[in-house]
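Listed in Swiss-Prot:
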BINDING   T29, L30, G31, P32, D86, G87, T88, T89, T90, G413, D495  ATP binding site
MUTAGEN   T25 to A  Lack of phosphorylation by PknF; when associated with A-54
MUTAGEN   T54 to A  Lack of phosphorylation by PknF; when associated with A-25
VARIANT   N467 to K  In strain: Erdman
Amino acid sequence: MSKLIEYDETARRAMEVGMDKLADTVRVTLGPRGRHVVLAKAFGGPTVTNDGVTVAREIELEDPFEDLGAQLVKSVATKTNDVAGDGTTTATILAQALIKGGLRLVAAGVNPIALGVGIGKAADAVSEALLASATPVSGKTGIAQVATVSSRDEQIGDLVGEAMSKVGHDGVVSVEESSTLGTELEFTEGIGFDKGFLSAYFVTDFDNQQAVLEDALILLHQDKISSLPDLLPLLEKVAGTGKPLLIVAEDVEGEALATLVVNAIRKTLKAVAVKGPYFGDRRKAFLEDLAVVTGGQVVNPDAGMVLREVGLEVLGSARRVVVSKDDTVIVDGGGTAEAVANRAKHLRAEIDKSDSDWDREKLGERLAKLAGGVAVIKVGAATETALKERKESVEDAVAAAKAAVEEGIVPGGGASLIHQARKALTELRASLTGDEVLGVDVFSEALAAPLFWIAANAGLDGSVVVNKVSELPAGHGLNVNTLSYGDLAADGVIDPVKVTRSAVLNASSVARMVLTTETVVVDKPAKAEDHDHHHGHAH
């Protein structure tokens, strides 16, 4: 296929146009008074959302050079979402501000490499300053505050706070759609672990990139599964039940994995394969935990069990299994509450007996997963469109709450980027020379962008608000809900540090990439045929 090539300033400017189109669409969603974006769908009704990454994912531009710029900035939103689960709009706005400020300087003859180095050092300094100023979060109230800020809804905040405080730091909070109008919280037997599907072809929910299995059977296997003749007899028995299958093994590879993928594509058997977490004896022990929760048996060749000879009786079950690319959640496993309680008792006894701190910590993790169960937030709404929007809000709130528990919180509303972050940059600037200093200056200017748009979306003059907040003491800023200035943490306006740090680091990464781009190569678009001259002037 023939290519189009652009160089230097022309290439960077074309990418900037695309980047602006994406960022200008996403930025209207920022803040408690952020606006909605309506997304038309090829099938079904439109989606109404104020979730930045959902908007970003929908955007594809006609001009290939512009689209390249849009896709680069989109990667900032998706990466921030993957790491922190929230903060996608902040990341997009920061990236736009950094790139625009940087491109102005590059056009004026500043060395883009030195500029990029300065931006990188600034991002690291801001990240460290935010971590250093973080306040730890614990307890139902603290978690609920974070979730309320993320979802803009106190009821959602309270539900997430209750869920997280019940299942604990390592526990699992799952979000499901409900057929009722209200949103409610349930606690069930279940377990989660940090391993995802082995092939993207297993995905059933394309919006969330998840494989969702309802009323599933579960095969737990201690070793690798690669031979199709070994797996096929059991697959045929499972197909006869009409139920989906989750396979957890040391690995699933070769023709066994290929067959599962082909079945998934043809929709003949819904099955998902994941690797078991951990290694060696720890993996074996965790598979036994899974067996207790799901009511199944671990197929163990060492104990004389042969995969091709086992029947449905060794399979566990669950009401629902949700698998993403990074983790697996089993909800309402088929094991009895008594068996789970006995297993937890056994783990507690092992913890008491162990002399090793490391062993105790790892056993404690397993106990938390086993005993914590799964909190299920069932989201309901009056219409399909409202349901999707509310479910997105709850998912963001859960992600923000987990991030806050992990690394703590800082004052929200864009204020921590003005106060703590800019203070760190003033100290850094004094230690740099040459064009690297300009990189720090660009970064310092860009840090005001999130606050500017939070204020602008609330109908205020962004520049006036930025100047006012800059003069206030650290931790003070604009509470957009009340349109008043004050102590943000006391007002419950807070952000998880992990979310803000991820936004800063990902924005700086893509900005350095764009600023040092000298040539852009894209596929030449296929020309649409011009039909006009075929149709007559005979009327």
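Placement of Cβ uses the backbone N, Cα and C atoms for every residue, glycine included.
A coil conformation is recorded for D86 (ATP binding site) in the three-state DSSP classification, outside any helix or strand. Taking the recorded positions T25, T29 in turn and counting surrounding C-beta atoms within 10 angstroms, the largest count is reached at T29. Looking only at other Cβ atoms within 10 Å, the busiest spot among the recorded positions T54, T88, T90, N467 turns out to be T88.
Listed in sequence order, the residues of the same chain lying 6 or more apart from D495 (ATP binding site) and placing their CB within less than 8 Å of its CB are G87, V146, V149, I409, V410, P411, G412, S416. Looking at T25 (mutagenesis position) and N467 (variant position), their Cα atoms lie 25 Å from each other. Remark: D86 (ATP binding site) has T80, S150, D396, A399, A400, A403, P496, V499 as non-local neighbours, by Cβ distance under 8 Å and separation of at least 6 in sequence. On a Cα basis, G31 (ATP binding site) lies 18 Å away from N467 (variant position). In this structure the C-alpha atoms belonging to T88 (ATP binding site) and T54 (mutagenesis position) are separated by 9 Å. Comparing Cα positions, T54 (mutagenesis position) lies closest to T29 out of the binding-site residues T29, G31, T90. Here the Cβ of G31 (ATP binding site) has 26 other Cβ atoms within 10 Å, regardless of which shown protein chain they belong to. Mapped onto three states, the DSSP output places D495 (ATP binding site) in strand.
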